[in-house]
Each structure stands twice: as structure tokens, then as C-alpha cells.
Amino acid sequence: MATSHPLAAAAATSSSSATFRPPLRFLSSPPSSLTLNRRRSFPVVCAADADAKETTKKPTIPDKAPAAGSSFNQLLGIKGAKQETNIWKIRLQLTKPVTWPPLVWGVLCGAAASGNFHWTVEDVTKSIVCMLMSGPCLTGYTQTINDWYDRDIDAINEPYRPIPSGAISENEVITQIWVLLLGGLGLGALLDIWAGHDFPIIFYLALGGSLLSYIYSAPPLKLKQNGWIGNFALGASYIGLPWWAGQALFGTLTPDIVVLTCLYSIAGLGIAIVNDFKSIEGDRTLGLQSLPVAFGMETAKWICVGAIDITQLSVAAYLLSTGKLYYALALLGLTIPQVILQFQYFLKDPVKYDVKYQASAQPFFVFGLLVTALATSH
């Protein structure tokens, strides 16, 4: 599975999890004991035990690699990627750039909700740095560590991905994990100094999201083994954490916003479930209790759309109750097309139409997030 932090977070999605997975995807953070271990079953990563020769070994293409693949898919880190031997392209693939936009958007929503963002050079620059922390650094960290611990699943579902295929060595993967993590935390600390915070809230959001990402993917907790807890953690990483980071950067993170974004994270749970359907075979084989495995595809697809739709309708009702009539109507207007697309694609066949459904429905969802952010800023 792939995995969403204030940035990071969550997402993790296109690999064995899905496109929304682990997400400012402030997501996982490996402890200092993270090491590289060559055994097929790795509770931890043990760089110290890795053969030094692996760092210089050239990437290889498996004998059974697909005859053709898309270079574009490879760069985005999604299924159907072309086999690549360029180590930097492989590194980029592991970070799954396709999962960065939700985190970047979350930062934008948080900045809008603060009511204090201005189109000045300084504010725009600060927001870009926050987006870099949430997307390339912390989401990239989350996706890489998720792929590391998912290699057994990927060996079943997508055996030609970089790690199970041997296209990148163990030491190279571990190095990437630490560079992205430390880079993201460093940017978080820089943003706190830049914003003049007495308490380094952005740094701690990044640290917390990184830890969440780690326990999402790694044993012994491995939250993703539970469909409810894992997918909610993913939703929070992709929606809540980046929003909080953006709002804290330009304003004050208030309790009502925390509650509202946690509610929205339930919709993120539903979106994360979409990605579980394509991994049902590998999840069942390895004992992961994703919702499609636990409840069956028919029930799980209704849980999925229910989480997405009921959450947005609840937020619209909340906005209406606070006198934000036009914002509530706008959110309702953005929810209706999602329901139509669910019946048109997802509910018919969640495996066949998962990509088409997400590509067509998610734009309405993310604009609904922005509508909510603008409503709370007034």
C-alpha cells in the first residue's frame, strides 16, 4: 500500500495502497533504530547489516518485466510504469508525485482558512516552502517507507515495482527515507522561525505526522492492517495535517477547525478505501484486514461512498447552522456530482473504474474543501 502529514502525511495510494493513501502527508517517521535487513520478512530496516556492495550495484530489470510501460506513469509513481534503470527516476517514482497534490491543496486550504494570507512575495514564498515540506519531503518520505514495508504485498500485486524487483538497493532506499524525513522536519522548524512562533507548532505537526506514517506502515503496530484505523489515519494525514500546517503558518489553529478537519478526515477514510479494492488479493494473502477483505467488496463500496458523502453533507449542514448559507449551498452543489459519478462508475465496478472515478470525482471534493476553508475564514 502507499500512504498522506501537514504535510505529509497519507497516502500512499498508487502502489499497494492507493492513490489517496498514505498521503502534508506528515506521515511516518522511522526511529533511530531503523535498519536494513535482507530477509524477506523485515520487522525493521537495518542499514548497518546491508552489504556495502549493494550501494554500487546497478539497477536491474527483472526477467519477467512487462514488455511495455508508460514513462509518464513511472515519473508519477503509479501503476503501469515503464521499467527504469536511472536511479534518480527510480527515486522519484518511490516518492509517488501523484500523491503530492492533496497535501499541497491542504496547505492552501489552511492558508485560506487563516484569513491572514496575502498575495505578497513573502506569504507566497512561505506557502511554497510549506508545500515543499508537505509534498515532496514528507509525503515522499511516507510513500518510500510504505513501499519498503509493503514489498511483500507488492511482490504479489505489483512485482515489478522498484523495491521488490531489485531496481534499487536496500541502502539506497534507507538513505532516501532519512534524507526526506530530515529535510521535511528541517523545513518545519524553519517555517516556525519564519512565522515567529513561540511554540514550534509546525515542526511538531511534521514530527507527529511522520510518526503516524511510520506506525501506519511498520510493525509492530502497522495501522494499515486494520481497515478502519489505517484509512482514518491516512485521511487525517492527507486532509487534517496539511490544513493545520497552512493555518498555523499564517494564523491560529483553533479547536473548532481541528474538529471540522477531523470530520473531513472521515471523507478521507472513504477515499482511501477506494484504493484498497485493487489490492484485495495481496491484502488477503498477507492477512491485512482492509475493508474489502473484512466486509467483502459489495459492503465495502457502500461504506466507502457513505463516508465520503455523509461527511460532506454534515459539513454543509454545519456551515448552514452557522449562517453560511451560500457556502453550504456551494458545498452541496459540489457533492451532488460526486454522488452521480459514484453510481456511474465506482458502484458498478470499484476495481475496473477506480482510477476513472477518482479522476472525475476528486476535483469536486477538493474544491469543496476550499469552499469550507473560505467559509471558516469569515
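Glycine is treated like the rest: Cβ placed from N, Cα and C.
Under its mutagenesis entries, Swiss-Prot includes R91 to A with the note: Total loss of activity. In sequence order, I168, E172, Q176 are the residues near R91 (mutagenesis position), counting only same-chain partners six or more apart with C-beta under 8 A.
In sequence order, P242, W243, G246, L369, L370, T372, A373 constitute the residues six or more apart from C109 (mutagenesis position) in its chain with CB-CB distances below 8 Å. Look at C109 (mutagenesis position): DSSP puts it in a helix. According to Swiss-Prot, the experimentally introduced change C109 to A is described as follows: Reduces activity by 90%.
For C137 to A, Swiss-Prot lists a mutagenesis experiment annotated as follows: No effect.
DSSP classifies N146 (mutagenesis position) as helix under the three-state reduction. All protein chains considered, the CB of N146 (mutagenesis position) has 35 other CB atoms within 10 Å. For the mutagenesis of N146 to A, Swiss-Prot gives this note: Total loss of activity. The structure shown keeps the original residue.
Cβ neighbours within 10 Å of R161 (mutagenesis position), excluding its own Cβ and spanning all shown chains: 25. DSSP assigns R161 (mutagenesis position) to coil in the three-state reduction, outside any helix or strand. The annotation that Swiss-Prot gives for the mutagenesis experiment R161 to H reads: Reduces activity by 99%.
Quoted from Swiss-Prot for the published mutagenesis R161 to K: Reduces activity by 66%.
The Cβ of C262 (mutagenesis position) lies under 8 Å from the Cβ of A236, G240, each of which sits 6+ residues away along the same chain. According to Swiss-Prot, the mutagenesis experiment C262 to A carries the following note: No effect.
Residue density at R284 (mutagenesis position): 15 other Cβ atoms are found within 10 A of its Cβ, drawing on all protein chains shown. Here Swiss-Prot notes a mutagenesis experiment, R284 to A, with the remark: No effect.
In three-state terms derived from DSSP, C304 (mutagenesis position) belongs to a helical segment. Here the residue is the original one, while Swiss-Prot reports the published mutagenesis C304 to A with the comment Loss of inhibition by N-phenylmaleimide, but no loss of activity.
Taking CA atoms as the reference points, R161 (mutagenesis position) and N146 (mutagenesis position) are 13 Å apart. Of the listed mutagenesis positions, namely C137, C304, the sparsest Cβ surroundings within 10 Å are found at C304.
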